Amino acid sequence: MRFCPKCGSFLKVKGNKMVCSKCGYSDHDVEKVILKENVAHENDKTIIADGETIEGRVAISLCPRCGSVRAILLNKKKRLYRCMTCNFVYNI
């Protein structure tokens, strides 16, 4: 989360820059920004991977190993995911 150096408001990402909606300040240094957004999860699904049954919700989460955005939410409280492409288990 980044804040405007002029007025202290939250900076929003617009295209390839960050913009303050209050005073209009813009910053082109967005390569360090990680965007997260809430996604409505699909209904629970059962997935079979490598002969192992995995139950969970299909979610959009970036896998740190292969870069895929499809994952199974294994544990919501611990934010534990399993990548649907490479089966890597990670948390965010």
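In case you wondered, yes, glycine gets a Cβ from its N, Cα and C as well.
Neighbour list (Cys66 (Zn(2+) 2 binding site), Cβ cut-off 8 Å, at least 6 residues apart, same chain): Cys83, Thr85, Cys86, Phe88. Here Swiss-Prot flags Cys63, Cys66, Cys83, Cys86 as Zn(2+) 2 binding site, drawing on experimental evidence.
Taken residue by residue with DSSP, Lys76 (mutagenesis position) is part of neither helix nor strand, so it is coil. Neighbours of Lys76 (mutagenesis position), defined as other CB atoms within 10 A of its CB across all chains, total 11. The note that Swiss-Prot attaches to the published mutagenesis Lys76 to Ala is: Very small decrease in RNAP activity.
Under the heading active site, Swiss-Prot lists Lys76 (among others).
Looking at Swiss-Prot, you'll find the mutagenesis Lys77 to Ala noted as follows: Very small decrease in RNAP activity. Around Lys77 (mutagenesis position), taking its Cβ as the centre, 5 other Cβ atoms fall within 10 Å, counting all chains.
The active site annotation in Swiss-Prot covers Lys77 (among others).
Listed in Swiss-Prot is the mutagenesis experiment Lys78 to Ala, annotated as follows: Mild decrease in RNAP activity.
Cβ neighbour count for Lys78 (mutagenesis position): 9 (other Cβ atoms within 10 Å of its Cβ, all protein chains included). Here Swiss-Prot flags Lys78 (among others) as active site.
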Candidate with sparsest Cβ neighbourhood (10 Å radius) among Cys63, Cys83, Cys86, the listed binding-site residues: Cys86
Length of the line joining the Cα atoms of Cys63 (Zn(2+) 2 binding site) and Lys77 (mutagenesis position), in Å: 18
